[in-house]
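Q: Supplied in structure tokens, the structure appears directly below.
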Amino acid sequence: MEDSQLYQALKNYPKLQDTLDSIENLEDDTKSEPSECGSPTERGIPSYYLAEELDECEEEDSEEDDDNLPTEIPDPPTVDMLEAIMEDEIDDTAYQVHFEAKQTWKPVIETGGNERGKFTLSVPQNLSALQLLQWETGIHALAERLGGCRLLQISTRGTRDGIEFTVRETPCVSPASDPIPSTSRSSSIASNVSTRQTESPGSKSNTSLGIPEAPANLIDMGAIDKEFILAAISPSDPPYKNTLRNLFGSGDSFEQYNQTGIYSLKELVIAGLKRKGIYNRIRIRCHLEPQFN
């Protein structure tokens, strides 16, 4: 009964038959379309089948590559083999490389050879440009100050290795016109010792240069081994005693310094004390008026 009523209600629904027909046609079209979910169709091959064929191709390619590889792997080249290859490719005679030997640093280098009083003060290592300039300026200034001494004449010259010093001794203020032979000085009596005669302020030589004449009284060569005494300033201190040979170190040094023979005994003693490095100590303690025993 209920089915008949439902049927009557649906039957009375407008265009019901057309709607049912369209639904049936839609179902037929859906069944006739090809499946795209992996079923065999005329348009292509399923994806899973393609994946299997791709794997097989890769395996075949890898097998072909393995066939092309050598059956035995050679050993790596040794050091001897590499050296042999390098010797064949490079000509050692075409290249000449010279390395300077590393020398140890020395503070003073003798550069004069047979010439005395010539040496080079080496440049200190690891100096900056400013430090090197200050070092050179200080050394030149010191040499200029020392060069003003009566007994020495110092000249400096900058070189690649350092500063070259040339030291010359100046035994006299002005050379004598006629040097006295050493034989005449050695033949004099040792006890005949006198000091230089003083000149008046207005007395000068007749030469055009106006240089004072050399004193006539000279120190005898025989006095070099005679002991002299410098009296102490303080009565409690002992006097200073020595000889000219000991002050100058040897008879040759004294002979070289006193070539002209124009120095007085006092000047010779002062020069000897300076050579020995005790001048300042002695002049504070003693009177610089030597007397022979």
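Here the Cβ of each residue, glycine as well, is placed from N, Cα and C on the backbone.
None of the substitutions listed is reflected here, since the structure keeps the original residues.
Here's the feature list from Swiss-Prot:
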VARIANT   Glu64 to Asp  In strain: Isolate CIN0309R, Isolate CIN0318R, Isolate CIN0327M, Isolate CIN0327R, Isolate CIN0331M, Isolate CIN0360R and Isolate CIN0360V
VARIANT   Gly112 to Glu  In strain: Isolate CIN0309R, Isolate CIN0327M, Isolate CIN0327R and Isolate CIN0331M
VARIANT   Ile180 to Val  In strain: Isolate CIN0360R and Isolate CIN0360V
VARIANT   Asn258 to Thr  In strain: Isolate CIN0327M
VARIANT   Ile270 to Val  In strain: Isolate CIN0309R, Isolate CIN0318R and Isolate CIN0331M
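What's the neighbourhood like for each of these?
A: According to DSSP, Asn258 (variant position) sits in a coil region rather than a helix or strand.
Of all Cβ atoms in the protein chains displayed, 19 besides its own lie within 10 Å of the Cβ of Ile270 (variant position).
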Q: From the Cα of Ile270 (variant position) across to the Cα of Asn258 (variant position), what is the distance in angstrom?
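A: The separation of the Cα atoms works out to 13 Å.
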Q: Can you tell me how many other Cβ atoms are located within 10 Å of the Cβ belonging to Asn258 (variant position)?
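A: A count of 23.
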